[in-house]
Every structure is written in C-alpha cells, then in structure tokens.
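Database features, via Swiss-Prot:
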- F251 to R: Reduced monoubiquitination of FANCD2 (MUTAGEN)
- L289 to A: Strongly reduced monoubiquitination of FANCD2; when associated with A-287; A-339; A-341 and A-344 (MUTAGEN)
- F339 to A: Strongly reduced monoubiquitination of FANCD2; when associated with A-287; A-289; A-341 and A-344 (MUTAGEN)
- V341 to A: Strongly reduced monoubiquitination of FANCD2; when associated with A-287; A-289; A-339 and A-344 (MUTAGEN)
Amino acid sequence: MESLLQHLDRFSELLAVSSTTYVSTWDPATVRRALQWARYLRHIHRRFGRHGPIRTALERRLHNQWRQEGGFGRGPVPGLANFQALGHCDVLLSLRLLENRALGDAARYHLVQQLFPGPGVRDADEETLQESLARLARRRSAVHMLRFNGYRENPNLQEDSLMKTQAELLLERLQEVGKAEAERPARFLSSLWERLPQNNFLKVIAVALLQPPLSRRPQEELEPGIHKSPGEGSQVLVHWLLGNSEVFAAFCRALPAGLLTLVTSRHPALSPVYLGLLTDWGQRLHYDLQKGIWVGTESQDVPWEELHNRFQSLCQAPPPLKDKVLTALETCKAQDGDFEVPGLSIWTDLLLALRSGAFRKRQVLGLSAGLSSV
C-alpha cells in the first residue's frame, strides 16, 4: 500500500512539472514513460473503485499528503483533487503537455502519435485517449464560453446560437459529474456561480432549462449502477435553484419576463416560488397619491411596470400556469380587503390593468379579423 501511495506522490509531482519549462528537457522516451505512469493510475482507479479502504487512503493522500514542503508548494494539482480524477489522469497529463510551448518538437511529435495512433485494434471496454481528451477539451471550452461570452444582447435568448451551445455544454457537464457522486452537480453549479459572470450564467441556466433532454451515449446504457432519467440535467438545475433562494431571486429579477414564463411553464416546480417572489415584490410598493402610481420605498424595489409586465406575461401562458396566476392574484386581492376601487390595493390595480390589457387585445384582434374579411 505504501508503494502505491508513493507512486501517487511521484505522479502528482510529474503532473505539476508538466506545466512548467522543465519539460523542455523531456525526450520521446520520457513522454512515453509519463503516459505509462498515468495509465497505470487509471488502471488503479478502475481496479479499486469499489475497494473502500484503498480508495479512502488514496483520497486522503490526494487531499493532504502528496505535496512536500519545499517542492512545488502545498495544495492539490489542479484537475487531480480526488479519486475520480485518477480515471482520466492520462488525459490531464496529455492536455497539459499539449498546451505547454516548452515541450520539444520530438517529444511533442511522439505525444501526438500516442494520442492519435491511427486505425487499429481497440479495447472495446475502454474509451480511447483521444476521445477522453476531446471530452475534457469540451469541458474547458464550456467554462471558457461561460466566462468570456456573457455580453451579447439578444431579446430571444432561447434562440441565440451561442446561448444554446453554452446551455448544451452545461447540461452535458452536469450529466458527467453526476456519474461520480449524487451531490457533485450541485457543488459544481455553486462553484460556477462563484467564478463566472452571474448574469450570463443565469441566462445560460434558463436556456438550458428549455433544451430537449440529452440522449445517453451507448456505453452509458451498459454501465451498471448509473440510472439517468432523460431530464436529469434540467432537474438538477431546478433543484439547485430552489435550494438557493438568493440565486433564484437573482434568476427571476435578471431574466426577461417572457423567458421566465417559458421556463416556469416547462418546469412547474418553479412557478409557486416565482409567484411568491412576485407577491413579495408587490407588497413592497405603496401608492403615491401625487404621482398616481405604485412606487417602491428603496431603489432596488421592483417598479410597477416590471411587476405588471411579469404578471401579464404569466397570464398569457397556457393553463394551468395562467389559472394559477389569476387565482393567486384574486387571493391576494381578497386578503388585502377585496377592494374594487383603484389606488387602494396593488392586487386590485394589477387585476384591473391585466383585464384592461386583455380587453384591448381582443378588440385589436377583432378589428384585424374584420378588416381581413372586407
């Protein structure tokens, strides 16, 4: 066991070196040995994944014991922070070497040959290194896109090609991290929330919630112990939003009314919480007699126009969402005194404004139909 832990120590140092200028001294033989070392650890991952004591010992070493004072510094090598990462440590090593300009030409050529050996016999039970490398590159691309492409404005976010790409990458990543541990997707989303531009991340989540379910890859169908429902990626997003009240409040405040209506129609679990937020926002407003409008006490309060637009959008949704919204408004109106006169209850005024808007819309549609028949 101690020999295995020492082997892990040495590989962690090797992985740290792979991003430095020290690789300029590597020749093809060094690259080959490094990859063999990485593949051995991948074999360890596959062999001892269900062996509790060995897995625990390796996890403990990865977290605490495999960085020596006076070496490359304390803390885990990025990308190799847990036992699950051993399953693709050859991919991590290859990607670091490919990105390191200090690697010599001969060593780089040998690395590329190892990654893309050409046609030949393939182990049917193993994913090829180039496929794993491509998958990891997609993950990095997803984070890069989420971080640096948040400033495009498009009124129809759900149709924006860039947003849809980011959403699909996010769902795919959630599907991958969910295989290792049930709680990992939530932690992954929380880390993205802390690291990425938050407004853009919220938009990507909304678009992801409108995407069709991801199809499962053939090898996933054969893997024991993995039970994926078709919409699990979107369900993870829904549960994460509902479990983080501040994030969900920001989600509802930052996104356009029409997009939120689409999302809450698709995912009914979100609609009661969204309606609760709208109710809270409405209760913060008071009627200004001089201006003749409902206004907020503080600058962050939602203005009347926005509140009206959000309720109006929800009332244009198909049942049962539309019915729930109207019932909620009628309930609030009754609890507030059931007034019919404007200016006394914001719920009365909202219902009057919504009915007036619906009446005008019917008038316009009727006029258009009449003109078309002339």
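If you go along the chain as it appears here, the first residue is 1 and each next one adds 1.
For all residues, glycine too, the Cβ spot is worked out from N, Cα and C.
Those substitutions? Not in this structure, it's all original residues.
Known features from Swiss-Prot, placed on the structure.
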residue: F251; record: mutagenesis position; DSSP (3 states): helix
residue: L289; record: mutagenesis position; DSSP (3 states): coil
residue: F339; record: mutagenesis position; DSSP (3 states): coil
Cα separation, L289 (mutagenesis position) to F339 (mutagenesis position) (Å, whole number): 17
Cβ-Cβ neighbours of F339 (mutagenesis position) (radius 10 Å): 14
Neighbouring C-beta atoms (10 Å sphere around the C-beta of L289 (mutagenesis position)): 8
Residue among mutagenesis positions F251, V341 with least C-beta crowding, 10 angstrom cut-off: V341
C-alpha spacing of L289 (mutagenesis position) relative to V341 (mutagenesis position), in angstrom: 14
